[in-house]
Structures are given as structure tokens and as C-alpha cells.
Amino acid sequence: MKKYLLGIGLILALIACKQNVSSLDEKNSVSVDLPGGMTVLVSKEKDKDGKYSLDATVDKLELKGTSDKNNGSGTLEGEKTDKSKVKLTIADDLSQTKFEIFKEDGKTLVSKKVTLKDKSSTEEKFNEKGETSEKTIVRANGTRLEYTDIKSDGSGKAKEVLKDFTLEGTLAADGKTTLKVTEGTVVLSKNILKSGEITVALDDSDTTQATKKTGNWDSKSSTLTISVNSQKTKNLVFTKEDTITVQKYDSAGTNLEGKAVEITTLKELKAALK
């Protein structure tokens, strides 16, 4: 009889344990929105260990975890069909999420994506040596910087995807991004330093002084003033919204005329360099 009761008790304990780790639903949890369009379910009550249960589904993969807080912060983990491990870390103040994928050993990082509340994000992919091989930085306004073929020294290919067109260039080992547009003898270079500071330069290989173009960059107004034979012809403004506008000077090169017009195609940008 004692063995029978002991067996019943063990079965009930297993059932209780199973219920404790079962998926959360709208009845026993609260839904919390996270940066990156993700949602986490937080249990309304603490478990037997005094912690709140967390449940989230990312890319059709169910992740589970626990937290001392009931606001949605904490760490959730899961495993993909290929045995690779997934980890989602939610900041205490819900200001950012970090989504990581590891190899089967749970230590070797395959990829990492950090997303902030303003919808900006940084995503990295890693090679066998654990070095960054690809990187994508998405700004809050949706424009982004894409880095590929990153070598051990940090250099690689670069691409800036703006609202309507794309600029291409290189990433230097010191973290400087250089994006170039060429039109005839003129080369426009947009440089983005590791700190985020932007500078723009114009070089012209034309040897005829009367038609040779020069550029003067004003960092305060983010404006490149283009001149021909020392006479101003137009302004290119690189706005905080990551757009480019063009406005011409009068024939004397002293006053701007008309209104600044947003450049929406690469063809229009090249035309502004003529």
C-alpha cells in the first residue's frame, strides 16, 4: 500500500512539474511588446522557485526562460532542429533585445542581433574563427549600412542603402566607411568614421582649370559646396534624415536660387556632379 501511494505521489509530482513548464497563454500570462517587433509572455504568478516564467516565439522557434521581474526582462533560451542554441536577452528596462545563435556547443557564436527601442539595430555574423564576417546596421529611419566580406583585419566591402538608392564602397581596418560615386572626372566620397561622424569630399582629375570642380565641406551644416574655377555652382546637403538635397547658385555664384530639391536616384546624384 505504501509503495502504491508512493507511486501515485511521484506521478502527481511529475504532472505538477510538467504543468509548471508548460507554455503560457492569455489566461495565465501578460503580453509585453519588445524592440524588434517581438513579444514575450510573462506569467502572472511566480513559479515554485519564486521566479516569473517567460515565453516567446521568434522565427517559429519557442524560447523559454525565467526572471526575477514581471516586466518582461530576462533571458530566454531554445534549441533549433539542427541542435544550434538560441538565446534572447531582454534588458531590465526593455530598451533593447539581444538575439544570439550559437553552435551545438552553446559557446561558439554564429550570429548576434541587438535591437533598440527606436527600431535601430546591429546584426553580425561570425566565421569559424569567431570573427565578424558580415555586419548590418539599421538606423531608426530605416536606412542601413551593410558590410560584407569582412577580413581578419576588419576591412571589407560596404554599402549604404538610402531611402531611394544605394551607395557602394569599402570598409577600412580602422572602421572608416568610404562610399564613392563617379561621374566623368569627378569622384564624390562620403566618409563615415567609426565614431559616426560624416565628411564628404569631391575630387576632380580634370586638368583644365576653367572646368575643374572643387568641393568645400562644412561639417556644421553638413553641406558640400561645389565650385568651378573658384565660382560656386551648387550645394549638396547631407541631411540628418540620410537624404541628399541639391540647390544651385545664381550665375554669379553668390546667392542660392530656387529651393533645395531632394535627390531620389543615383542618376540624379551623378547629374548633380556634372
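Yeah, the Cβs are placed from backbone N, Cα and C, and that goes for glycine too.
The note that Swiss-Prot attaches to the natural variant Asp55 to Glu is: In strain: Goe 2, G25, PWudll and TN. Natural variation at this site is recorded by Swiss-Prot as Asn216 to Lys, annotated: In strain: Goe 2, G25, PWudll and TN. According to Swiss-Prot, the naturally occurring change Ser221 to Thr is described as follows: In strain: Goe 2, G25, PWudll and TN.
All features noted in Swiss-Prot, drawn onto the structure.
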residue : record           : Cβ neighbours (10 Å)
Asp55   : variant position : 21
Asn216  : variant position : 13
Ser221  : variant position : 11
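A distance of 48 Å separates the Cα atom of Ser221 (variant position) from that of Asp55 (variant position). Following the DSSP three-state reduction, the secondary structure of Ser221 (variant position) is coil. Of the recorded residues, Asp55 (variant position) and Asn216 (variant position) place their C-alpha atoms 55 Å from one another.
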